[in-house]
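What Swiss-Prot records for this protein:
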MUTAGEN   C24 to S  Loss of dimerization and of ion transport activity
MUTAGEN   C24 to A or S  Loss of glutathione-dependent oxidoreductase activity. Reduces channel conductance and abolishes its dependence on membrane redox potential
BINDING   C24, L64, T77  glutathione binding site
MUTAGEN   K37 to A  Decreases glutathione-dependent oxidoreductase activity
MUTAGEN   C59 to A  Loss of glutathione-dependent oxidoreductase activity
DOMAIN    93-233  domain 'GST C-terminal'
Amino acid sequence: MAEEQPQVELFVKAGSDGAKIGNCPFSQRLFMVLWLKGVTFNVTTVDTKRRTETVQKLCPGGQLPFLLYGTEVHTDTNKIEEFLEAVLCPPRYPKLAALNPESNTAGLDIFAKFSAYIKNSNPALNDNLEKGLLKALKVLDNYLTSPLPEEVDETSAEDEGVSQRKFLDGNELTLADCNLLPKLHIVQVVCKKYRGFTIPEAFRGVHRYLSNAYAREEFASTCPDDEEIELAYEQVAKALK
């Protein structure tokens, strides 16, 4: 007889109306992980201005997101992800860890470069900060267009050419994608709104990656509305003056 699954509930940051999903890449990351695991779960949005008594009791002063697994409360996004990968494991649930360690770090400096770019108000520094962001995006593009070891035919003398894989670590979404994609989505939305910047078409690997990701429900349906992201960055994004 199959072991009964404990109740799983993910508490995430609510949007401006206190009900819909707000801007939080960590919340989206865990939302994606649970969806990809194929586990039955509930998502509860928490209005940070008006935390209910139930939420306060479960996680007093705790940072969002947090997870209720049965009667256990889990905090810290990285630890929650590790916990879910350990308890929701094969054969009943898919393993989501990337095969290639490099996939876990690909593109991870993009968000820091983006933050520096968007928070800058000095026009004299803008070009260099934009170049820094472009350089980080180019590194990701190179990774996405370079064949993974498993794509290389050792017996062939021919050049393997450009990788056509859909995601960071192959044709299936992994924990690496759950970490990177929510951040890349924020970069796209905020840069377009506050800097008129879009990811260059020349970065075909990045565009292919995003196109494949938006075609997946686990990513597209967990994204907050663009307006929520824009609102979250309204005070953060500095006007150039």
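The count begins at 1 with the first shown residue.
Cβ atoms are placed via backbone N, Cα and C, with glycine included.
At each noted position, the model has the original residue.
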Take the mean position of the Cβ atoms of C24, L64, T77, the recorded glutathione site. Which other residues of that chain put their Cβ within 8 Å of it? V12, K13, P25, F26, S27, R29, L30, Q63, P65, F66
Between the recorded positions C24, C59, L64, whose Cβ has more other Cβ atoms within 10 Å than any of the rest? C24
I need the CA-to-CA distance for K37 (mutagenesis position) versus L64 (glutathione binding site), whole Å please. 21
Could you give the Cα-Cα distance between T77 (glutathione binding site) and C24 (mutagenesis position), in whole Å? 11
Round to the nearest Å and give the CA-to-CA distance linking C59 (mutagenesis position) with C24 (mutagenesis position). 18
Rounded Cα distance in angstrom between L64 (glutathione binding site) and C24 (mutagenesis position) is 9
By a three-class reduction of DSSP, K37 (mutagenesis position) is assigned helix
